[in-house]
Amino acid sequence: MDFSVKVDIEKEVTCPICLELLTEPLSLDCGHSFCQACITAKIKESVIISRGESSCPVCQTRFQPGNLRPNRHLANIVERVKEVKMSPQEGQKRDVCEHHGKKLQIFCKEDGKVICWVCELSQEHQGHQTFRINEVVKECQEKLQVALQRLIKEDQEAEKLEDDIRQERTAWKNYIQIERQKILKGFNEMRVILDNEEQRELQKLEEGEVNVLDNLAAATDQLVQQRQDASTLISDLQRRLRGSSVEMLQDVIDVMKRSESWTLKKPKSVSKKLKSVFRVPDLSGMLQVLKELTDVQYYWVDVMLNPGSATSNVAISVDQRQVKTVRTCTFKNSNPCDFSAFGVFGCQYFSSGKYYWEVDVSGKIAWILGVHSKISSLNKRKSSGFAFDPSVNYSKVYSRYRPQYGYWVIGLQNTCEYNAFEDSSSSDPKVLTLFMAVPPCRIGVFLDYEAGIVSFFNVTNHGALIYKFSGCRFSRPAYPYFNPWNCLVPMTVCPPSS
């Protein structure tokens, strides 16, 4: 279309009031046409100022509001002009209202949108605060710039944290690898005995490694995701700041809300206290226990049970290694069971030197074992036995079991109550409660006659020391002592190195 012709046509369809292309044109009797919104606004002003009289804004010819008529012909021309006007320059669409075809030159604060003056008069924006674009551009630009700088700074911090976590993750891997090597080296020194213990520690280490490294990996993923979100916002803000005022202000409230609400969430750091989980266990202590057990096992003697010391209440096996109760005894407060009912001595007796033996007590719920050395002739009728009945007077039951009377023993009652019996100032022994990390199925007994020591070892728990009597005074030979009590499960003396 020839430019001059285009200009003439566009002039004919331009509203004399807003100087924009006609929108919903209305024509007066004088022949002039206006946008419906424009002439309606003028009529309202005339009603207030001129007491209801209206005149054409161009030629001042008076008219009645009811004589306004829609001009569809002009409306069609306007649409054709818009098509011709907009198609060559697609970029102009950004500056024109898509609803009314008017220039976008007003900013609605409530909606955060750039609108035309027709939109401003519409019901949608009624009562909203509106400003000319040039009135708010600088303030909005400053806010966007502040938001951009804050996000860039946060992103830089996130990048640094990501690098720190990456380095920390590597350090943790190296540290764990070193600890793994220590554990492997330590357990290799006692592979035969502690293979199960080694596997347990390695499993704990690997679980801790997975936990720590997974947490650090999750922290890295979280930071990567946050950086992606920040990058999207940064790109949006940079695009707006590079673009036109309309591009910058369009939907700016949403962008501002997202940028202001975005805050770097720092991942939780791995507690340094967790390093204790990865430390090699106290292998030296465990090795010391094993060494002590190995040392005393050097003195292992083949103890046999003495049938001559047994009563009809117990039975000793043919190989003289096992004793069990064959007749249970009912305990009464007034008449506690005779001590001799269950007690059995070893055939061997020791008056010097060092000796060691082991006893299998698997499955038993009661027993007493240790060392006995005769002190003086005691009336067996006054001795006492072991009781399960809660009504039994324990002071009578345990009165014999004390070093003063020649007994250095430990015992089990009621399935899980382990005790040692020491001297006391009263007539009753001092009953000590023993803690067992692992219930013993096999117990080692060590006697050092000259040193006056009787020690008990939990062979089931790598030879952990159960209890140790020191300062024992042996005036006569010492005998191994066994008492299965009225528990029908047998107790067995183990052959050396079995």
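Cβ atoms are placed via backbone N, Cα and C, with glycine included.
None of the noted substitutions appears here; every position holds its original residue.
Just so it is clear, the model here is predicted, and its values are computed rather than measured.
In the three-state DSSP classification, Cys15 (mutagenesis position) falls within coil. The 10 Å shell around the Cβ of Cys15 (mutagenesis position) contains 22 further Cβ atoms across the protein chains shown. Experimental mutagenesis at this site is recorded by Swiss-Prot as Cys15 to Ala, annotated: Loss of E3 ubiquitin-protein ligase activity, reduces auto-ubiquitination and not affect nuclear bodies formation. Loss of antiviral activity; when associated with A-18.
What Swiss-Prot notes for the published mutagenesis of Cys18 to Ala is this: Loss of antiviral activity and not affect nuclear bodies formation; when associated with A-15. A simple way to gauge crowding: the CB of Cys18 (mutagenesis position) has 19 other CB atoms within 10 angstroms, across all the protein chains here.
Taken residue by residue with DSSP, His100 (Zn(2+) binding site) is part of neither helix nor strand, so it is coil. Annotation comment: Swiss-Prot describes Cys97, His100, Cys119, His125 as Zn(2+) binding site, evidence class sequence analysis.
The domain 'B30.2/SPRY' annotation in Swiss-Prot covers 283-498 and rests on sequence analysis.
Across the domain 'B30.2/SPRY' (283-498), the model assigns an average pLDDT of 82. Rounded to a whole number, the C-alpha distance linking Cys119 (Zn(2+) binding site) with Cys15 (mutagenesis position) is 16 angstrom. For Cys15 (mutagenesis position), the nearest neighbour among the listed binding-site residues (Cys97, His100, His125), judged by C-alpha distance, is His100. With every protein chain in view, the residue among the binding-site residues His100, His125 whose Cβ has the most Cβ partners within 10 Å turns out to be His100. The 10 Å shell around the Cβ of Cys97 (Zn(2+) binding site) contains 20 further Cβ atoms across the protein chains shown.
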